[in-house]
Amino acid sequence: MALVSADSRIAELLTELHQLIKQTQEERSRSEHNLVNIQKTHERMQTENKISPYYRTKLRGLYTTAKADAEAECNILRKALDKIAEIKSLLEERRIAAKIAGLYNDSEPPRKTMRRGVLMTLLQQSAMTLPLWIGKPGDKPPPLCGAIPASGDYVARPGDKVAARVKAVDGDEQWILAEVVSYSHATNKYEVDDIDEEGKERHTLSRRRVIPLPQWKANPETDPEALFQKEQLVLALYPQTTCFYRALIHAPPQRPQDDYSVLFEDTSYADGYSPPLNVAQRYVVACKEPKKK
């Protein structure tokens, strides 16, 4: 029943999102005339080679209108982003509910494990669709934006992806990509599923063994302080795997769509580090251990 309710709400939100997109285009078309007037006024001023009181007053009015138009369009876009975030949240809730209930399509019976190629594609899609933090002027990026860690009392929710420190079969410890199943306030411990085993491998871990992954990408152009910087030690997901390893930041992203360039610790190389490899913001978290000398 809850799944049906979620489906109907998602349909409503998609309709509302479509209307907001139409409003955005209408707002942009409406403001176009004013922008053309600004350009033409500047061209006349250049032709006459002077700034008369008339042009000064006219431009002040045109720019005031342009600013108001831009703010109106911005408000519509923010509403659209809120709708998208709500849709994604409902889809995630629906996925978790189906997983708990053990629901599967008749045409697709349960599989013990997901094909590795499919899993890698899903991880790439998750990184690409991670929302970009877009704050208002003066806003600071929140916790879990880029390199900014979660607050001390933060508890990851069921379905959230985390880096989890677990014991491997050989007894060694490693950081894996995992999904939160539950959290017990009585024991202060998480239950997490290894993402690579489709729930087959479940671990019970203390809070210090779980690092929540970023929930927003940081924009290098507006919030560079929310990114890890060159030579900073991190844990990064090694490409085409589901394990995190220690690495140094070689270069932070330069544009919102860019990845980090990182150097993984690797004793097979003379300097102890691999050549630069790209890792998405989604899969780079702080490493609290000291650098190797």
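Cβ atoms here come from the backbone N, Cα and C positions, even for glycine.
If you look for the noted substitutions, you won't find them, since the model keeps the original residues.
The feature domain 'SGF29 C-terminal' is assigned by Swiss-Prot to 152-293, with sequence analysis given as support.
Quoted from Swiss-Prot, the note on mutagenesis experiment TRP175 to Ala is: Does not strongly affect binding to H3K4me. For TRP175 (mutagenesis position), the number of other Cβ atoms no farther than 10 Å from its own Cβ, over all displayed protein chains, is 21. DSSP classifies TRP175 (mutagenesis position) as strand under the three-state reduction.
Looking at Swiss-Prot, the entry for mutagenesis of GLU179 to Ala says: Does not strongly affect binding to H3K4me. Note: GLU179 (mutagenesis position) has non-local neighbours GLY159, ASP160, LYS161, VAL162, VAL192, ASP193, ILE195, i.e. same-chain residues 6+ apart with C-beta under 8 A of its own C-beta.
Quoting Swiss-Prot on the mutagenesis of ASP194 to Ala or Arg: Abolishes H3K4me3 binding. According to DSSP, ASP194 (mutagenesis position) sits within a strand segment. For ASP194 (mutagenesis position), the count of additional Cβ atoms within 10 Å of its Cβ stands at 18 [all protein chains shown].
Close to PRO214 (mutagenesis position) in the fold, though at least 6 residues off in sequence, lie LEU130, LEU144, CYS145, GLY146, ALA147, GLN281, ARG282, VAL284, VAL285, each with a CB less than 8 Å from its CB. Where Swiss-Prot documents PRO214 to Ala as a mutagenesis experiment, the accompanying text is: Does not strongly affect binding to H3K4me.
Listed in Swiss-Prot as a mutagenesis experiment, TYR238 to Ala is described as follows: Strongly reduced H3K4me3 binding. Counting only residues at least six positions away in the same chain, the Cβ atoms of PHE244, TYR245, PHE264, LEU277 sit under 8 Å from the Cβ of TYR238 (mutagenesis position). In the three-state DSSP assignment, the secondary structure recorded for TYR238 (mutagenesis position) is coil.
Among the mutagenesis entries in Swiss-Prot is TYR238 to Phe, noted as: Does not affect binding to H3K4me3.
Under its mutagenesis entries, Swiss-Prot includes GLN240 to Ala with the note: Slightly reduced H3K4me3 binding. Neighbour list (GLN240 (mutagenesis position), Cβ cut-off 8 Å, at least 6 residues apart, same chain): MET120.
For the published mutagenesis THR242 to Ala, Swiss-Prot gives the following note: Almost abolished H3K4me3 binding. In sequence order, LEU119, LEU123, ILE176, LEU177, ASP194, ILE195, ASP196 make up the list of same-chain residues 6 or more apart from THR242 (mutagenesis position) whose Cβ falls under 8 Å from its Cβ.
Experimental mutagenesis at this site is recorded by Swiss-Prot as PHE264 to Ala, annotated: Strongly reduced binding to H3K4me3.
The Cβ neighbour count for ASP266 (mutagenesis position), using a 10 Å radius over every protein chain in view, is 14. Swiss-Prot documents ASP266 to Ala, Phe, Tyr or Trp as a published mutagenesis change and attaches the note Strongly reduced binding to H3K4me3.
The note that Swiss-Prot attaches to the published mutagenesis ASP266 to Glu is: Does not affect binding to H3K4me3.
For the mutagenesis result ASP266 to Asn, the note given in Swiss-Prot is Slightly reduced binding to H3K4me3.
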Helix-strand-coil residue split for the domain 'SGF29 C-terminal' (152-293), DSSP-based: 12 helix, 62 strand, 68 coil
